[in-house]
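What follows is a set of notes on a single structure, which appears directly below.
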Amino acid sequence: VLSPADKTNVKDAWGKVGGHAGEYGAEALERMFLSFPTTKTYFPHFDLSHGSAQVKGHGKKVADALTLAVGHVDDMPQALSALSDLHAHKLRVDPVNFKLLSHCLLVTLAAHLPAEFTPAVHASLDKFLASVSTVLTSKYR
């Protein structure tokens, strides 16, 4: 459960991401594909090379979903319901992959926002991404 301090930390940190959200989303995906090659199996139709338009496009989708979650932090299940349905029923993404992407997002944010990435912000973002992952996997059951 996100505390009021966690929610503030997440909103402040995501606000600093600003116009780079899509770029950071794509970078996190690239990190995931390189670090966890089995995740590539969900994207057989993508050009997964560095800087590809498809990875950038999906990175923007990831970032947009996170922006939506930040904006609806008190009602993520409702806000992310369609995305949860998509990943559970159509795409059938293994839930462990959300944890892998979350880790890569944290690494990416730490690399780009070192001054802002304090231990408290790190913990809050980790809890937030775990909450997003829980919502996205809630319809698997």
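Using the three backbone atoms N, Cα and C, a Cβ is placed for every residue, glycine included.
Although substitutions are noted, the structure shown does not include any of them.
Residues of the domain 'Globin' (1-141) grouped by DSSP class, helix first, strand second and coil last, total 110 helix, 0 strand, 31 coil. What Swiss-Prot records for 1-141 is domain 'Globin', and it gives sequence analysis as the kind of evidence.
What Swiss-Prot notes for the natural variant Asp12 to Ala is this: In alpha-2. Contacts of Asp12 (variant position) defined by a Cβ separation under 8 A and a same-chain sequence distance of 6+ are given as Glu116, Val121, in order along the sequence.
Counting every protein chain shown, the Cβ of His58 (O2 binding site) has 17 other Cβ atoms within 10 Å. Marked as O2 binding site by Swiss-Prot: His58.
The heme b binding site feature in Swiss-Prot is assigned to His87. Cβ-based neighbour count (10 Å, all protein chains) for His87 (heme b binding site) stands at 21.
Rounded to a whole number, the C-alpha distance linking His58 (O2 binding site) with His87 (heme b binding site) is 14 angstrom.
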